[in-house]
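According to Swiss-Prot, the protein has these features:
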type	residues	note
MUTAGEN	Ile382 to Arg	Strongly decreased E3 ubiquitin-protein ligase activity due to impaired interaction with E2 enzymes. Impaired ability to retain vesicles in the perinuclear cloud
MUTAGEN	Cys395 to Ser	Strongly decreased E3 ubiquitin-protein ligase activity. Impaired ability to mediate ubiquitination of TMEM173/STING
MUTAGEN	Cys399 to Ser	Strongly decreased E3 ubiquitin-protein ligase activity. Impaired ability to mediate ubiquitination of TMEM173/STING
MUTAGEN	Cys401 to Ser	Strongly decreased E3 ubiquitin-protein ligase activity. Impaired ability to mediate ubiquitination of TMEM173/STING
MUTAGEN	Tyr432 to Ala	About 4-fold increase of stability (from 30 min to 2 hours)
Amino acid sequence: MEAVYLVVNGLGLVLDVLTLVLDLNFLLVSSLLASLAWLLAFVYNLPHTVLTSLLHLGRGVLLSLLALIEAVVRFTCGGLQALCTLLYSCCSGLESLKLLGHLASHGALRSREILHRGVLNVVSSGHALLRQACDICAIAMSLVAYVINSLVNICLIGTQNLFSLVLALWDAVTGPLWRMTDVVAAFLAHISSSAVAMAILLWTPCQLALELLASAARLLASFVLVNLTGLVLLACVLAVTVTVLHPDFTLRLATQALSQLHARPSYHRLREDVMRLSRLALGSEAWRRVWSRSLQLASWPNRGGAPGAPQGDPMRVFSVRTRRQDTLPEAGRRSEAEEEEARTIRVTPVRGRERLNEEEPPGGQDPWKLLKEQEERKKCVICQDQSKTVLLLPCRHLCLCQACTEILMRHPVYHRNCPLCRRGILQTLNVYL
């Protein structure tokens, strides 16, 4: 126990020293940062101060110019006002002349008005006769309209009486039905209200019991969580102390625990289940696709050749690729001789094509065969499906399609190599043929 106390006291002393060093470091760094912040604020505000002084100087000059302009404007306004007074006196003389003209025009208008009155008297007498004739016609038309209105009112009153009779009959028929529906609705409402009251009466004790259980669980959880940290710290301190003072005892405990774990049949069953799941995962179709794609990317240097060299037959390459994809789960157990044989099978179509091209005379070749070979040369060297549309830089090899280039560029930088010359790919360029 004394050794435990010594270790605990030593740890406390070390923590105090570390706290003191951290406080001194924080004080020094904070003072240095404060001085740097003050210096930066001074340097930062110096241009602003200079600009503010220049701005105030410009404002003073601008205000003096505005005062000078205001004096000039006021002087100009006084001159214009005097000129306007002179013009107003001239206008008064013109007004007197205008008054004389108005007097002459008034005399002419009065004479014309007298003439118009005579003409209007003649016209008004004719208009009175015409108005009397129109009144007679209006009285006759009003009598005719009264007769027609009376007939229409009689028809409307008869129709209204007929509709009121039909409504009375409908009310007499549907009234009892509505009363029956009201009684049924009131009965159902009474039953539902009594059921709700019974449910509330039964729910109150259940709610009290649930609240009591929740409060007890909350109290227990708070007690466990408060004491859990202390228990964990005590267990950690005891484990470290036992490990430091008695390492042999710790090793014996570990070996005994491992032996007991290996002796349990459940451990072996769990291990067998994990191995079976790993075999199923490795034998799945998705894992086969991923493994075949990785093997295709790894076999690029074996597929490549010089730029423009004829590639192997697509059907043979596809058959070899299918065979390799079917044997992926047993790839870890295949020998080196089988891998060498598969590599030889993959490279054989290319060499056979080159040998046939060397044996055939230049003049006796079939043009359709040449065209087919030319189309095959345009295919991607990896998938043998799409056309070559991407130029690799700086090696300048046109050998990949867009999809294979995207898959290649997803790899790390040190794996981005040309499949023909194995040089690093720094940039790609799309080519449209």
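The backbone N, Cα and C atoms fix where each Cβ goes, and this holds for glycine too.
Feature map: Swiss-Prot annotations on the structure.
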residue: Ile382; record: mutagenesis position; DSSP (3 states): coil
residue: Cys395; record: mutagenesis position; DSSP (3 states): coil
residue: Cys401; record: mutagenesis position; DSSP (3 states): coil
residue: Tyr432; record: mutagenesis position; DSSP (3 states): coil
Completion exercise
Across all protein chains shown, the mutagenesis positions Ile382, Cys401 give the max Cβ-within-10 Å count at Ile382
Completion exercise
Neighbouring CB atoms within 10 angstroms of the CB of Cys395 (mutagenesis position), all protein chains considered, total 17
Handout entry: Distance, Tyr432 (mutagenesis position) to Cys399 (mutagenesis position) (CA atoms, angstrom)
Key = 13
Exercise for the section: Could you check which of the mutagenesis positions (Cys395, Cys401, Tyr432) sits closest to Ile382 (mutagenesis position), going Cα to Cα? Expected result: Cys401
Practice task
Calculate the distance in Å between the alpha carbons (Cα) of Cys395 (mutagenesis position) and Tyr432 (mutagenesis position), and round it to a whole number.
Solution key: 19
Problem - Cα-to-Cα gap, Tyr432 (mutagenesis position) vs Cys401 (mutagenesis position), nearest whole Å - result: 11
